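Trainee: Dropping a structure here in structure tokens format, bear with me for questions.
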Amino acid sequence: MTVKTEAAKGTLTYSRMRGMVAILIAFMKQRRMGLNDFIQKIANNSYACKHPEVQSILKISQPQEPELMNANPSPPPSPSQQINLGPSSNPHAKPSDFHFLKVIGKGSFGKVLLARHKAEEVFYAVKVLQKKAILKKKEEKHIMSERNVLLKNVKHPFLVGLHFSFQTADKLYFVLDYINGGELFYHLQRERCFLEPRARFYAAEIASALGYLHSLNIVYRDLKPENILLDSQGHIVLTDFGLCKENIEHNSTTSTFCGTPEYLAPEVLHKQPYDRTVDWWCLGAVLYEMLYGLPPFYSRNTAEMYDNILNKPLQLKPNITNSARHLLEGLLQKDRTKRLGAKDDFMEIKSHVFFSLINWDDLINKKITPPFNPNVSGPNDLRHFDPEFTEEPVPNSIGKSPDSVLVTASVKEAAEAFLGFSYAPPTDSFL
């Protein structure tokens, strides 16, 4: 197979191919790093710290949202501040209600497991988080916010739904929809990029999900291929709402420095107040990656990548349509006030000529056949999950419901920090 690049129009040499592979491997590894770990790493690099943009970023002023920046957390919310969880007579779920079958994902605070409910014989994805790790990084308010956002997702087909949440003395459990078509990141790794019709379909479903969150005054803030799943039919499902910010109305802003390096909008890097349009920048970055194989301003040198995001003009190769080009230019506009979506939010995206072939009513009702079918044979088909996860043994402690727990100061602290976490749906819910 002949591969051509902008720099060399002929067949790639072995040395050039090795260089490309090295770039992609470095890119994948870096993508798996948390933002906090990345900032710590760059802060310890004396050469990187000399770069003016890095110096600017590291001099972060006092954030308005302390839970994401390792400041002292606010006192835990009182029961009256919690979302109404329905009739208190509903029984709480417990770990022993499930058969935990496979590890299918990992994160900063725990694991995601495929589990089958013993009584219902239904498969779920159960996100199990360690309270000790959450409290150590002072992220308890952040976790409660994720749970609150999940409770609002039940009415949209392209957002993962929460069925139960409960806790033991040392762990939190999110019982979620089980989605086994694989991460968009996984499919991009295998295929490198997508044809425009396929990219348009995914972008439309993603935009629909973001528009719904915005209608609830929620900004997603962490759109990236790792957080976009495909269901068994090939429709997208957004997951991981840990960086969502609630109560952001149309003209409201927030200022926390958070997100994933490759997808940070210029206003976030500048430490300026930002609004819902940060999600439309991320949509542009993901669409660009689907069409070209890498994020728009990517560099192995993170300081250089940040400088590209802030200062480098958007460069688009000629192998896309004019409508795709126009959409990318609108979404990846560095001035958020001029960005597509700044005035009428999702309606501007929806009415763009790039999506003129999309029937939005059919889209939301899943009447449009996805351009790619993951071809999973059933819930036990794990072909689209990373073997790094699925080959890992399931920890014995995850499925146990201890009859008694030694009450220590740390256990009491955890109980207070996650007050109101447990959730059982009311009888008229989506279950």
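Keep in mind that glycine also has a Cβ here, set from the backbone N, Cα and C atoms.
Take a look at what Swiss-Prot says about it:
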type	residues	note
DOMAIN	98-355	domain 'Protein kinase'
BINDING	I104, G105, K106, G107, S108, F109, G110, K111, V112, K127	ATP binding site
MUTAGEN	K127 to M	Abolishes enzymatic activity
ACT_SITE	D222	active site, proton acceptor
MUTAGEN	T256 to D	Low activity
MUTAGEN	T256 to A	Low activity
MUTAGEN	T256 to E	Low activity
MUTAGEN	Y298 to A	Abolishes interaction with NEDD4 and NEDD4L
DOMAIN	356-431	domain 'AGC-kinase C-terminal'
MUTAGEN	S422 to D	10-fold activation
Trainee: Within the domain 'AGC-kinase C-terminal' (356-431), what mean pLDDT does the predicted structure show?
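Mentor: Mean model confidence (pLDDT) across the domain 'AGC-kinase C-terminal' (356-431) is 73.
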Trainee: Secondary structure at G110 (ATP binding site) (DSSP, helix/strand/coil)?
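Mentor: DSSP call for G110 (ATP binding site): strand.
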Trainee: By a simple count, how many Cβ atoms lie within 10 Å of the Cβ of K127 (mutagenesis position), its own Cβ left out?
Mentor: 24
Trainee: Express the distance between the Cα positions of K106 (ATP binding site) and D222 (active site, proton acceptor) as a whole number of Å.
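Mentor: A Cα-Cα distance of 17 Å.
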Trainee: DSSP secondary structure for K127 (mutagenesis position), reduced to helix/strand/coil, please.
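Mentor: Where K127 (mutagenesis position) sits, the three-state DSSP reduction gives strand.
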Trainee: Pop the Cα-Cα gap between Y298 (mutagenesis position) and S108 (ATP binding site) into the table, whole Å please.
Mentor: 24
Trainee: What is the Cβ neighbour count of Y298 (mutagenesis position) at a 10 Å cut-off, with all protein chains included?
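Mentor: Y298 (mutagenesis position): 21 neighbouring Cβ atoms within 10 Å.
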Trainee: From the Cα of V112 (ATP binding site) across to the Cα of D222 (active site, proton acceptor), what is the distance in angstrom?
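Mentor: Counting only the Cα atoms, the answer is 19 Å.
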Trainee: Hey, of the recorded positions listed (S108, T256), which one tops the CB count within 10 A?
Mentor: T256
